[in-house]
Amino acid sequence: MGFSSELCSPQGHGVLQQMQEAELRLLEGMRKWMAQRVKSDREYAGLLHHMSLQDSGGQSRAISPDSPISQSWAEITSQTEGLSRLLRQHAEDLNSGPLSKLSLLIRERQQLRKTYSEQWQQLQQELTKTHSQDIEKLKSQYRALARDSAQAKRKYQEASKDKDRDKAKDKYVRSLWKLFAHHNRYVLGVRAAQLHHQHHHQLLLPGLLRSLQDLHEEMACILKEILQEYLEISSLVQDEVVAIHREMAAAAARIQPEAEYQGFLRQYGSAPDVPPCVTFDESLLEEGEPLEPGELQLNELTVESVQHTLTSVTDELAVATEMVFRRQEMVTQLQQELRNEEENTHPRERVQLLGKRQVLQEALQGLQVALCSQAKLQAQQELLQTKLEHLGPGEPPPVLLLQDDRHSTSSSEQEREGGRTPTLEILKSHISGIFRPKFSLPPPLQLIPEVQKPLHEQLWYHGAIPRAEVAELLVHSGDFLVRESQGKQEYVLSVLWDGLPRHFIIQSLDNLYRLEGEGFPSIPLLIDHLLSTQQPLTKKSGVVLHRAVPKDKWVLNHEDLVLGEQIGRGNFGEVFSGRLRADNTLVAVKSCRETLPPDLKAKFLQEARILKQYSHPNIVRLIGVCTQKQPIYIVMELVQGGDFLTFLRTEGARLRVKTLLQMVGDAAAGMEYLESKCCIHRDLAARNCLVTEKNVLKISDFGMSREEADGVYAASGGLRQVPVKWTAPEALNYGRYSSESDVWSFGILLWETFSLGASPYPNLSNQQTREFVEKGGRLPCPELCPDAVFRLMEQCWAYEPGQRPSFSTIYQELQSIRKRHR
């Protein structure tokens with residue numbers, strides 16, 4: 001019988017919180033009691049000492065020194081002074097021993113209450129999101145797509161004219177693709193919800209409650225030892241007091257930590273309230289296609305998306321596995337440290353280890369959460385991998401209706417498709433972008449005058465920076481900044497004057513801020529007055545403000561942003577639209593998941609560190625970073641046209657070749673600039689370029705980029721995250737990245753552009769692509785591609801890096817081709 005089996009229900013959580021509050025009140029009462037005992041012992045010892053001093057004033061010397069009374073009294077007064085010292089020592093021992101330990105125990109108990117409440121709430125929120133909200137959203141979308149598919153099917157079957165039938169067929173194919181893809185997402189979501197449900201009720205929640213009970217029992221054991229130590233120190237030798245203390249000692253000895261909560265559990269324990277596990281809702285199939293419930297659909301429409309999903313899930317599983325490994329190492333290390341410290345710690349000092357025990361329990365809980373995430377991804381990977389392995393090297397099965405239509409295709413159409421990507425392949429590569437979602441933006445904000453903005457938004461306010469750092473920031477006489485005093489709740493105006501930094505404390509009285517003379521309702525108004533009037537800060541100093549020293553322009557507060565809706569997802573987290581509160585600038589906000597390990601968060605910030613140094617019209621602009629608290633944000637300009645790959649697939653049919661030449665010229669200009677800065681992008685592709693509303697292309701996604709003085713970067717760690725079909729042979733074989741390897745990727749980007757967003761090597765796996773390229777194979781010329789551009793592609797794909805053109809040459813060549821093209 002324990003917390004994990006008897007208190008899994010929400011009612012159990014409530015009574016646990018009530019119990020924690022009651023125990024904290026009890027501990028506070030004990031602390032006040034002990035503090036009063038220390039105070040009374042000190043006062044009593046002081047009175048005895050004062051009596052001894054009074055007697056030493058000579059009253060006893062009136063009697064002969066040889067008098068027995070005099071000697072007895074002298075001994076009495078001497079022993080009284082000894083008793084005074086003993087009582088004073090007892091009081092100090094009580095204060096530094098039991099009372100200090102009890103205060104530490106109370107702080108740890110308060111922290112445990114807070115940590116438990118936060119972890120319980122987080123587990124419930126994650127369960128509700130995975131098990132209810134996400135599933136309901138997927139089901140709602142499923143029903144809508146099923147209705148659309150059924151309607152498109154009826155229109156297709158009812159169409160009589162060839163033109164109408166072809167148009168209805170296209171719509172039906174698109175609806176089928178979307179339905180099958182969403183069916184797969186729903187299957188994966190149901191599997192993830194099932195695993196999360198199982199882990200929550202069998203591992204996560206019981207583990208949390210088991211950890212809580214272990215810590216409570218450990219605290220009960222520590223409290224027992226504190227009380228025993230208190231009674232030993234405060235015990236006196238009188239028979240009456242000894243009897244009382246024996247009773248109290250017996251009461252303290254009756255404390256049994258392992259049985260402390262048995263009565264509580266008998267009174268409040270209840271059966272676990274486990275809701276039914278989610279299952280595939282077969283009613284979703286009533287209006288749509290005859291799909292198998294709980295089974296992935298793998299056919300010619302979904303094979304690419306299933307392969308991509310498997311790659312994505314495999315990457316996420318690798319990150320999750322790494323997280324499990326790290327947390328297992330952390331738990332093992334903490335357990336070993338705790339064992340070593342227990343061996344070297346006196347039993348009465350166990351309270352000193354309580355903080356580490358809580359850290360260990362939190363690490364164990366974190367390990368269970370990581371194992372749950374790993375299990376969900378493992379289950380999804382197995383579903384996807386089993387389906388693809390069952391397919392084998394053969395072609396994916398056709399959709400029955402499309403197979404019938406394919407038999408009726410005329411021989412002339414087949415000849416027209418010879419040497420080109422099949423119509424179905426083009427359809428699949430274009431269809432993902434046909435219904436590109438349009439995202440909304442947060443509304444404009446009312447702009448606030450600079451002087452009316454709060455203190456933390458002022459450019460000259462630097463927060464709690466060290467005083468030593470101020471001297472480095474103040475360069476010229478009259479330079480100033482405002483900072484928060486370290487260790488004190490007051491603000492300081494620091495100014496460089498006559499070669500020395502001067503620091504003036506800003507006085508605050510009656511909600512007015514001043515140095516000398518007139519007061520102002522805010523510090524920004526005070527600084528504005530001193531700047532505009534050039535009034536000396538104080539008559540004695542004669543210091544005048546001249547120039548504000550701004551803080552690092554890249555540092556933003558989370559409060560500086562107004563987040564809009566999610567517009568995408570990256571390797572590290574979600575991407576949102578947003579605005580800057582200061583001037584309504586539209587921004588894109590990349591977030592970093594809080595659960596990522598520190599090394600991955602450092603890789604996330606690598607993009608910002610690189611972009612800080614660059615300014616070019618064809619490089620996406622960095623606006624700032626938010627690192628003051630979690631989650632970490634990278635704030636960049638919002639390029640509203642979206643990514644280049646989706647743009648090609650949705651708008652490509654109406655684009656002229658000259659426009660495409662202008663856009664790849666933009667890409668070449670941006671890469672020429674990066675080449676001049678010795679920056680290696682390593683992930684150049686259409687998906688990582690952005691398009692403005694005026695069709696200007698910008699290079700983006702610098703998460704894999706590196707800056708090397710010699711222009712060569714040697715990578716290690718395998719190919720898990722390498723985009724194989726875009727990567728040069730020397731980078732795949734030897735991990736050698738350079739501007740020349742970026743040139744190879746640029747050749748693939750050219751091919752993507754003039755094939756209007758088709759996938760390179762569409763019928764080859766990553767390994768087959770590597771073997772094909774090593775044997776001298778290259779992509780064919782796209783239908784829309786000018787011959788001069790294809791020759792440039794072939795130069796970019798030279799096997800030897802030294803034989804590839806530089807980006808400067810590529811840019812000049814594209815400009816020349818564009819001028820010649822009509």
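Cβ atoms here come from the backbone N, Cα and C positions, even for glycine.
Original residues throughout; no substitutions modelled.
What Swiss-Prot lists as domain 'F-BAR' is 1-260.
One mutagenesis experiment catalogued in Swiss-Prot, LEU145 to Pro, is accompanied by this note: Constitutively activated kinase that can act as oncogene. Promotes myeloid cell survival and proliferation. Sequence-distant contacts of LEU145 (mutagenesis position), defined by Cβ-Cβ distance under 8 angstroms and a gap of at least six in the same chain, are SER175, LYS178, LEU179, HIS182, GLY288. Classification of LEU145 (mutagenesis position) by DSSP places it within a helix.
All protein chains included, LEU334 (mutagenesis position) registers 18 other Cβ atoms within 10 Å of its own Cβ. The DSSP secondary structure for LEU334 (mutagenesis position) is helix. Among the sequence features in Swiss-Prot, the mutagenesis site LEU334 to Pro is noted as follows: Abolishes autophosphorylation.
Residues or ranges marked as domain 'SH2' by Swiss-Prot: 460-549.
What Swiss-Prot notes for the published mutagenesis of GLY463 to Val is this: Abolishes kinase activity.
One entry in Swiss-Prot concerns the mutagenesis experiment ARG483 to Met. Its note says: Abolishes pTyr binding. Abolishes association with microtubules. Abolishes autophosphorylation. Reduced kinase activity. In this view, ARG483 (mutagenesis position) is surrounded by 21 other Cβ atoms within 10 Å of its Cβ, with every protein chain counted. Taken residue by residue with DSSP, ARG483 (mutagenesis position) is part of a strand.
Positions annotated as domain 'Protein kinase' by Swiss-Prot, on the basis of sequence analysis: 561-822.
Taken from Swiss-Prot, the feature ATP binding site applies to ILE567, GLY568, ARG569, GLY570, ASN571, PHE572, GLY573, GLU574, VAL575, LYS590, supported by sequence analysis. DSSP assigns LYS590 (mutagenesis position) to a strand.
Under the heading of mutagenesis, Swiss-Prot lists LYS590 to Glu and annotates it as follows: Abolishes kinase activity. Fails to inhibit proliferation of melanoma cells. Taking the Cβ of LYS590 (mutagenesis position) as centre and 10 Å as the limit, one finds 24 other Cβ atoms among all the protein chains shown.
Swiss-Prot gives this note for the published mutagenesis MET704 to Val: Reduced autophosphorylation and strongly reduced kinase activity.
For the mutagenesis of ARG706 to Gln, Swiss-Prot gives this note: Negligible effect on autophosphorylation and kinase activity. The structure shown keeps the original residue.
Quoted from Swiss-Prot for the published mutagenesis TYR713 to Phe: Reduces kinase activity by over 90%.
According to Swiss-Prot, the mutagenesis experiment VAL743 to Met carries this note: Strongly reduced autophosphorylation and kinase activity. Long-range Cβ contacts of VAL743 (mutagenesis position) within its own chain (separation 6+, distance under 8 Å): ALA728, CYS796, ARG804, PRO805, SER806, PHE807, ILE810.
Secondary structure at SER759 (mutagenesis position), as computed by DSSP, is coil. Among the mutagenesis experiments that Swiss-Prot reports, SER759 to Phe is described with the note: Reduced autophosphorylation and strongly reduced kinase activity.
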Sequence-ordered list of residues in the chain of ARG569 (ATP binding site) that lie 6 or more positions away and have a Cβ within less than 8 Å of its Cβ, or none, is VAL575
Binding-site residues: ILE567, VAL575 - member with fewest neighbouring CB atoms within 10 Å: VAL575
Counting each residue once, how many in the domain 'SH2' (460-549) are helix, strand and coil under DSSP? 18 helix, 29 strand, 43 coil
Can you tell me which of the mutagenesis positions LEU334, ARG483, LYS590, SER759 is spatially closest to ILE567 (ATP binding site)? Compare CA atoms only. LYS590
Write down the Cα-Cα distance for LYS590 (mutagenesis position) and LEU334 (mutagenesis position), rounded and given in Å. 34
Residues ILE567, GLY568, ARG569, GLY570, ASN571, PHE572, GLY573, GLU574, VAL575, LYS590 binding ATP per the record - widest CA separation, whole Å: 14
Quick check for the class: what is the C-alpha distance, in angstrom and rounded, between GLY573 (ATP binding site) and LYS590 (mutagenesis position)? 7
